[in-house]
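The domain 'Kazal-like' annotation in Swiss-Prot covers 25-78. Experimental mutagenesis at this site is recorded by Swiss-Prot as P34 to F, annotated: Results in unstable mutant which precipitates out of solution. Under mutagenesis, Swiss-Prot gives R35 to A with this note: Abolishes inhibitory activity towards human plasmin. Abolishes suppression of host plasmin-mediated increase of dengue virus type 2 infection in mosquito midgut.
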Amino acid sequence: MRHIGVFVGVLALALVLLVVEARSDAERGVCACPRIYMPVCGSNLKTYNNDCLLRCEINSDLGRANNLRKIADQACDNLTDNVNDFIPQEY
């Protein structure tokens, strides 16, 4: 019976470490995204290959610090000349 308690304790510790590691990967901008090219434009005027990669960057420390957002469901190069219309303004 004691072995089962030790096993459960080790399993619980491993699960906690796995969750903490996964969270820190997302905060560093490391995400498992599909390799599908459906470009989107971020408020930093950078084109991301797909929405998942942009969301990953948005959830990173740098993305949160810069208030990164999606401004268009297309490549930034394809936006009209008046890009400021797409960027959300803070009031």
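Even glycines carry a Cβ here, placed using N, Cα and C.
None of the listed substitutions appears in this model.
Around R35 (mutagenesis position), taking its Cβ as the centre, 8 other Cβ atoms fall within 10 Å, counting all chains. For the domain 'Kazal-like' (25-78), the mean pLDDT of the prediction comes to 92.
The Cβ neighbour count for P34 (mutagenesis position), using a 10 Å radius and every protein chain shown, is 11.
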